[in-house]
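Engineer: To start, I am sharing the structure in question, which I have written as structure tokens.
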Amino acid sequence: MTKSNYSANNITVLKGLEAVRKRPGMYIGSTGPDGLHHLVYEVVDNCIDEAMAGFCDKILVVLEPNDIVRVEDNGRGIPVDIHPTEKISALELVLTRLHAGGKFDKGSYKVSGGLHGVGVSVVNALSVWMEAKVYKDGFEHYAKFEKGSILEPVKKIGETEKSGTVIRWAVDPSIFTETTVYNFEVLATRLRELAFLNSKISITMRDERLSTPKEVTFAFEGGISQFVSYLNESKQVFPKSPVFIEGEKNDILCEVAIQYNDGYNENLLSFVNDINTREGGTHLEGFKTALTRVMNDFLKKYPKLVKKMDKEEKLTGEDVRAGLTAIVSVKVPEPQFEGQTKTKLGNSDVRGIVDSFVNEKLTLFFEQNPNEVEKVLEKCVAEAAARIAARRAKEATRRKSGLDSFGLPGKLADCSLKDPESCEVYIVEGDSAGGSAKKGRDSKTQAILPLWGKMLNVEKTRLDKVVNNEKLQPIIATLGTGIGKDFNIEKLRYHKVIIMADADVDGSHIRTLLLTFFFRYMPQVIEKGHVYLAMPPLYKISHNKKEWYVYNDDERDSVLDQIGRGNNAAVQRYKGLGEMDGTQLWETTMDPARRKMMRVTLPDAVEADRIFSTLMGEEVEPRRKFIEENAVYANLDV
């Protein structure tokens with residue numbers, strides 16, 4: 001691996017650490033589960049910085065008992081010598097001062113994903129204690145900290161041939177009051193992503209909290225090409241292997257991997273220095289522009305396909321990205337982030353660099369693989385035809401109704417209040433359950449939309465079919481946001497969208513189909529926390545004129561034990577919502593003071609995309625494998 005003289009001279013100090021414990025949310029976003037896991041990412045980001053600089057190829061993350069985390073790498077080791085101006089050990093400086101780190105010295109790090117020094121010092125400030133071991137220059141060094149302050153100054157504790165850094169800590173439960181328990185799968189998802197983005201490293205994660213420790217290693221020599229294959233694993237794809245494009249100009253490294261599948265949804269991920277740029281930015285704009293241009297240029301070479309297009313009609317960006325899985329990853333020395341969550345790249349020069357590389361390399365690939373380009377163009381042209389058909393249908397509806405969109409559906413029992421924040425809509429399967437819900441609701445704030453007809457699996461369907469589906473059309477009209485590129489979250493008519501289906505296998509299937517629709521066509525409704533699942537009771541238990549509604553088998557057994565097994569309690573299992581009258585439905589499922597609901601969240605869009613594709617796609621084997629591996633976590637009818 002690369003060698004470099006990395007010492008205290010490379011550490012630059014910007015300001016102190018005082019405010020972190022007082023206002024932790026300013027530094028890690030929240031003190032809930034997201035913030036807790038963010039601490040691990042901050043420490044791992046330092047290891048990744050070492051890897052991107054060429055000094056580290058192995059990272060270990062260990063979850064120990066008692067909510068302790070240990071992160072190790074085999075990099076150069078954080079400097080331990082005395083800083084020339086601060087007159088303390090560089091290790092102490094990095095871990096106790098905000099904005100102290102090698103990232104700010106261009107000689108030490110060309111590009112940086114995490115905030116080297118910033119991240120670790122914040123973790124230190126929010127921990128009850130932290131230990132640091134550094135293997136460097138033939139010696140093992142040790143220091144201990146308490147709530148961000150030095151407790152045991154840096155000292156040599158032995159000789160070693162190793163190099164690297166070990167950071168071990170226990171978070172402060174007085175700050176993380178919601179939970180201090182780490183979720184293995186949440187961490188594994190991010191570590192897997194980092195391993196895909198950095199093909200020369202391996203990341204091992206071990207859970208020592210279990211009686212039999214669980215260990216998984218992520219190492220992907222294929223890098224982002226392998227990432228695309230992973231995302232497409234349950235789909236029929238072309239070309240067989242993803243197209244990989246890379247290039248470097250003005251110290252900006254660009255990598256792109258693309259592959260089409262037989263679906264209709266685009267899955268476009270972009271990263272800057274390993275940071276997921278969820279809001280996109282100039283690198284993504286450059287990619288999209290080049291892709292659309294290349295496709296239109298090649299279309300001219302296929303007259304039979306041109307004939308299928310309307311005159312003067314060109315392929316749009318939406319046409320060429322339907323069924324596309326692509327990853328755009330750039331490494332930028334000084335990224336400028338914009339947007340609401342600072343996850344949008346603003347560097348204008350990156351747009352042209354990505355555009356140029358994609359245009360040149362994709363053109364070359366298509367020239368060398370004419371069969372592949374014809375397959376792709378056939379798909380793009382079919383998508384254009386569907387888009388034009390959907391547009392004409394929408395225009396016809398508009399002329400006919402005099403409305404900008406579909407009118408509100410006839411079966412919708414709307415609420416009287418018009419303030420979206422106070423209103424909720426129950427999407428209910430079947431007219432009988434819809435009737436009970438209408439009778440039991442609070443008509444001031446609760447709207448009821450009964451669904452009828454065949455539910456569509458949007459994972460296998462084009463936009464024009466989705467827009468015209470008899471079951472989805474009323475949902476689109478009721479929510480008021482529009483879908484696809486017309487979507488506007490500000491027009492959402494209800495801030496709680498509650499899916500209410502039977503507590504059986506058919507109900508689970510309907511819930512999954514509806515969630516797939518929201519994820520594919522209205523993802524912001526989920527991201528903003530507006531989608532909920534109603535939790536109707538599974539059993540009603542009656543005894544001595546008393547009634548209990550219970551929601552699972554464990555609760556049923558607990559109530560029966562409480563009554564006494566020999567006391568002839570009557571147990572009714574609800575097969576469907578229609579078996580309850582309006583009063584029962586209100587008391588058990590709709591009364592805000594008593595009901596149980598589950599909010600649908602989207603902590604990781606990448607993994608959610610893969611799971612929806614696996615569960616709702618055409619391929620049977622990946623679905624079977626997923627269900628077998630995850631049966632312990634869900635009640636599935638296999």
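Yeah, the Cβs are placed from backbone N, Cα and C, and that goes for glycine too.
Relevant sequence annotations retrieved from Swiss-Prot are reproduced here:
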MUTAGEN   Lys136 to Thr or Gln  20-fold higher resistance to antibiotic coumermycin A1
DOMAIN    423-537  domain 'Toprim'
BINDING   Glu429, Asp502  Mg(2+) 1 binding site
BINDING   Asp502, Asp504  Mg(2+) 2 binding site
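So that I understand the layout, could you describe where these features sit and how close they are to other parts?
Structural biologist: According to DSSP, Lys136 (mutagenesis position) is assigned to a strand segment. Taking the Cβ of Lys136 (mutagenesis position) as centre and 10 Å as the limit, one finds 22 other Cβ atoms among all the protein chains shown.
For Glu429 (Mg(2+) 1 binding site), the same-chain residues lying six or more positions away in sequence with a CB closer than 8 A to its CB are Pro450, Leu451, Met500, Ala501, Asp502, Gly507, Ile510, Leu577.
Mapped onto three states, the DSSP output places Asp504 (Mg(2+) 2 binding site) in coil.
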Engineer: Which residue, out of the binding-site residues Asp502, Asp504, shows the minimum number of other Cβ atoms inside 10 Å of its Cβ in this structure?
Structural biologist: Asp504
Engineer: Measuring Cα to Cα, how many angstrom lie between Lys136 (mutagenesis position) and Asp504 (Mg(2+) 2 binding site)?
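Structural biologist: The Cα atom of Lys136 (mutagenesis position) is 60 Å away from the Cα atom of Asp504 (Mg(2+) 2 binding site).
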Engineer: Across the domain 'Toprim' (423-537), what are the DSSP residue counts per state (helix, strand, coil)?
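Structural biologist: Split by secondary structure, the domain 'Toprim' (423-537) comes out as 55 helix, 21 strand, 39 coil.
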Engineer: Would you report the average pLDDT that the model assigns to the domain 'Toprim' (423-537)?
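Structural biologist: When the pLDDT values over the domain 'Toprim' (423-537) are averaged, the result is 85.
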